[in-house]
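**Student:** The annotation domain 'Arf-GAP' is assigned in Swiss-Prot to 7-126 on the grounds of sequence analysis. Per Swiss-Prot, the feature domain 'PH 1' maps to 129-230; the stated evidence is sequence analysis. Positions annotated as domain 'PH 2' by Swiss-Prot: 252-356. Among the mutagenesis results in Swiss-Prot, CYS21 to Ala has the note: Loss of GTPase-activating activity. The residue drawn here is the original one. Recorded in Swiss-Prot as a mutagenesis result, CYS24 to Ala carries the remark: Loss of GTPase-activating activity. Here the residue is the original one, but Swiss-Prot notes a mutagenesis experiment at this spot, ARG149 to Cys: 40-45% reduction in PtdInsP2 3-kinase dependent membrane localization. Almost complete loss of PtdInsP2 3-kinase dependent membrane localization; when associated with C-273. Quoted from Swiss-Prot for the published mutagenesis ARG273 to Cys: 70% reduction in PtdInsP2 3-kinase dependent membrane localization. Almost complete loss of PtdInsP2 3-kinase dependent membrane localization; when associated with C-149.
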Amino acid sequence: MAKERRRAVLELLQRPGNARCADCGAPDPDWASYTLGVFICLSCSGIHRNIPQVSKVKSVRLDAWEEAQVEFMASHGNDAARARFESKVPSFYYRPTPSDCQLLREQWIRAKYERQEFIYPEKQEPYSAGYREGFLWKRGRDNGQFLSRKFVLTEREGALKYFNRNDAKEPKAVMKIEHLNATFQPAKIGHPHGLQVTYLKDNSTRNIFIYHEDGKEIVDWFNALRAARFHYLQVAFPGAGDADLVPKLSRNYLKEGYMEKTGPKQTEGFRKRWFTMDDRRLMYFKDPLDAFARGEVFIGSKESGYTVLHGFPPSTQGHHWPHGITIVTPDRKFLFACETESDQREWVAAFQKAVDRPMLPQEYAVEAHFKHKP
């Protein structure tokens with residue numbers, strides 16, 4: 001009997017919607033919540049275990065199943081749960097993928113099943129109201145210390161602002177929603193709730209690093225920023241549908257890591273730098289947590305004269321790392337050295353993705369304004 005029940009549960013995985021994790025979309029889920037009636041992956045099952053008042057989990061393959069539990073799974077399933085628990089997810093709300101950090105997945109799961117934010121829209125006020133203020137820990141630009149700072153997000157002004165003192169009349173910085181991006185970077189920032197916010201200042205990218213001790217708070221900030229971007233883009237591109245706008249709300253970096261670089265004459269020694277590939281901007285920093293990039297390189301499309309090559313030009317000297325990459329732009333060549341072959345492969349793939357993609361009209365404007373820094 002036990003074997004038959006387990007086989008019955010396994011057969012339910014073949015039903016439409018059940019072949020991927022109900023929460024992050026990972027293929028071939030091996031776990032199930034027998035109180036919610038959903039099939040989930042191993043990673044998400046760990047989060048479900050932390051909300052036992054809502055969800056109780058079992059291994060599809062290894063645990064014993066009772067008849068009533070099998071029947072419950074059969075009468076529910078991922079599609080039914082989605083129809084109930086995700087019926088009112090705002091278009092701008094970030095839905096995590098298998099590669100996202102633990103925090104995003106945990107808050108998505110808690111929002112769905114524990115707080116039921118997508119059944120009762122009034123619970124979405126913290127990120128849907130168009131205005132948000134509160135205190136966040138912000139990393140100091142020069143000393144690297146995290147200090148509590150007041151942040152204000154106002155859609156009416158199209159800006160995120162922060163203040164150095166509680167009683168300050170003027171903000172220390174005003175970040176325009178138009179050019180703002182936010183991406184979770186727990187490992188780099190050294191905090192599980194670490195968020196990196198970038199914006200353009202004088203056409204150069206400025207980084208700020210923030211976190212909040214409460215996971216819900218920082219994810220609410222993240223989704224409030226996405227909501228502000230969504231509403232800004234709806235006005236800027238009135239003909240565009242949600243499907244066109246949602247991918248533009250926030251970007252994860254295509255690739256980050258250390259490479260060596262040399263200057264424009266290619267006679268100087270190579271220096272180790274931290275590189276971030278953000279859409280078509282390749283930025284390099286002395287330290288991963290620097291506020292400003294030392295330089296930025298725009299990577300356009302092959303139609304505009306950009307090429308990526310494996311290796312160095314002949315007679316290149318001064319690099320400590322053996323695996324070379326050459327980026328050819330209409331102005332000059334940029335040389336980079338990677339420590340490992342797999343690093344080189346990943347960087348070339350990231351660059352190639354940008355080069356193979358035709359440029360949008362607004363990207364030509366960015367290219368024209370771009371400062372090619374040595």
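In case you wondered, yes, glycine gets a Cβ from its N, Cα and C as well.
In the displayed structure, how are the listed features positioned relative to their neighbours?
**Tutor:** There are 24 other CB atoms within 10 A of the CB of CYS21 (mutagenesis position), with all protein chains counted.
Mapped onto three states, the DSSP output places CYS24 (mutagenesis position) in coil. Cβ neighbours within 10 Å of CYS24 (mutagenesis position), excluding its own Cβ and spanning all shown chains: 22.
Proximity of ARG149 (mutagenesis position) to non-local residues of its own chain (separation of 6 or more, Cβ distance below 8 Å) is seen for PHE135, LEU136, TRP137, LYS138, TYR162, PHE163, ASN164, LYS172, given in sequence order.
Cβ contacts within 10 Å of ARG273 (mutagenesis position), excluding its own Cβ and spanning all protein chains shown: 20.
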**Student:** Work out how many Å separate CYS24 (mutagenesis position) and ARG273 (mutagenesis position) at their Cα atoms, rounded off.
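**Tutor:** Roughly 34 Å, rounded to the nearest whole number.
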